[in-house]
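J.: This is the structure I want to talk about, given as structure tokens.
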Amino acid sequence: MTIRLVIVEPEGAYNLGFIARLVKNFLIDEFYVVNPKCDINEAIKFSAKGSEVIEKMMKITNNFDDAIRDVDLKIATSSIADIKGDLLRKSIRPIDLERLIKDKKVAFIFGRESVGLTREEIAKSDFLLFIPANPEYPVLNLSHAVGIVLYELWRNRDNKVPTVSSEPIKLIDDYSKKITDILVNKEATKSMYLVLKRVLIKGIEDNEEAMTIVRILRKIYVRLAKKENESDKLL
């Protein structure tokens, strides 16, 4: 398992410093910061032993897509989740992570202190992670939220769970997109695709199940594509 931590436009130097320390605490593999809005030198003052993380390990980019490239799964985080009728906000919990990320390269994405991640940024992710808290005050400090997630990853790192390789996951992603492109009107395609992909991937226990799902999706796609081509010829 390889973990990449992505922080988008951090606004507080203290939070960035505390997060750098957490990166060292929990042996995170990669640390990306997108378009930081705070003073990096100021952040170093808050990082203690994590100063070398900022100075040597942290990668700064101005492009969100660059920060989430070349990973198997992208997991966004938000304190706003499971809003009725909002498919984009359907979430998973920290307890779901163990099985989903085993033996994969995963990016965990945290947003701005003020407004979090945009809907566009969440839509580019595979899952939305929500940390349950007091419903009347669910918003956690950025560095605290990062700490909770990284602790969960550390706690489960040596547990033996069935693994699903990245290749069938990519195929499920691909066929889910192709099927929804055919079946659903363009306005609803993105939401339906995300829901289909999330439900399928979340429910898979091992590679055998994953490949069974891939075969089913492939057959569905081939039949749908054939019917669509036949319909086009009649026009």
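A Cβ is built for glycine as well, from the same backbone N, Cα and C atoms used for every other residue.
Keep in mind the model shows the original residues, not the substituted ones.
Given the structure is predicted, the values throughout are model-derived calculations rather than measurements.
Grabbed the feature section from Swiss-Prot, which reads as follows:
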- THR77, SER78, SER79, GLY111, ILE131, PRO138, VAL139, LEU140: S-adenosyl-L-methionine binding site (BINDING)
- GLU11 to Ser: No change in activity (MUTAGEN)
- TYR14 to Ser: No change in activity (MUTAGEN)
- ARG21 to Ala: Loss of activity (MUTAGEN)
- LYS45 to Glu: Decrease in activity (MUTAGEN)
- PHE46 to Ala: Loss of activity (MUTAGEN)
- SER47 to Leu: Decrease in activity (MUTAGEN)
- LYS49 to Gly: No change in activity (MUTAGEN)
- LYS49 to Glu: Loss of activity (MUTAGEN)
- LYS84 to Glu: Decrease in activity (MUTAGEN)
- TYR137 to Phe: Strong decrease in activity (MUTAGEN)
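Tell me what's around each of these sites.
T.: For VAL139 (S-adenosyl-L-methionine binding site), applying a Cβ distance below 8 Å and a minimum sequence separation of six or more within one chain yields SER79, ALA133. VAL139 (S-adenosyl-L-methionine binding site) falls within neither a helix nor a strand when secondary structure is assigned with DSSP, and so counts as coil.
Reduced to three states, the DSSP call for GLU11 (mutagenesis position) is coil.
TYR14 (mutagenesis position) counts 17 other C-beta atoms within 10 Å of its own C-beta, drawing on all protein chains shown.
Its Cβ taken as reference, ARG21 (mutagenesis position) is surrounded by 19 other Cβ atoms within 10 Å in the chains shown.
Taking a C-beta cut-off of under 8 angstroms and a sequence separation of 6 or more, LYS45 (mutagenesis position) has the following same-chain neighbours: ALA13, GLY17.
Non-local neighbourhood of PHE46 (mutagenesis position): ALA13, TYR14, LEU16, GLY17, PHE18, ARG21, each in the same chain, at least six residues away, with C-beta under 8 Å from its C-beta.
Counted within 10 Å of its Cβ, the other Cβ atoms near SER47 (mutagenesis position) come to 24, all protein chains included. In three-state terms derived from DSSP, SER47 (mutagenesis position) belongs to neither a helical nor a strand segment and is classed as coil.
LYS49 (mutagenesis position) has a Cβ environment of 10 other Cβ atoms inside 10 Å.
According to DSSP, LYS84 (mutagenesis position) is assigned to coil rather than to any helix or strand. Taking a C-beta cut-off of under 8 angstroms and a sequence separation of 6 or more, LYS84 (mutagenesis position) has no same-chain neighbours.
Packing around TYR137 (mutagenesis position) is summarised by its Cβ count: 8 other Cβ atoms lie within 10 angstroms of its Cβ, all protein chains included.
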J.: Around the C-beta of GLY111 (S-adenosyl-L-methionine binding site), how many further C-beta atoms are within 10 angstroms, looking at every protein chain?
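T.: I get 23 for this one.
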J.: Any idea what DSSP makes of THR77 (S-adenosyl-L-methionine binding site), helix, strand or coil?
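T.: Looking at the DSSP assignment, THR77 (S-adenosyl-L-methionine binding site) belongs to a strand.
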J.: Just name the winner among ILE131, LEU140 (the binding-site residues) by count of other CB atoms within 10 A of its CB.
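T.: Answer by Cβ density within 10 Å: ILE131.
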J.: When you rank THR77, SER78, GLY111, ILE131, LEU140 by Cα distance to GLU11 (mutagenesis position), which of the binding-site residues ends up on top as the closest?
T.: GLY111
J.: Looking only at Cβ atoms, how many others are within 10 Å of the one on SER78 (S-adenosyl-L-methionine binding site)?
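T.: Here the count is 23.
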J.: Return only the integer: C-alpha distance in Å from ILE131 (S-adenosyl-L-methionine binding site) to TYR137 (mutagenesis position).
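T.: The separation of the Cα atoms works out to 12 Å.
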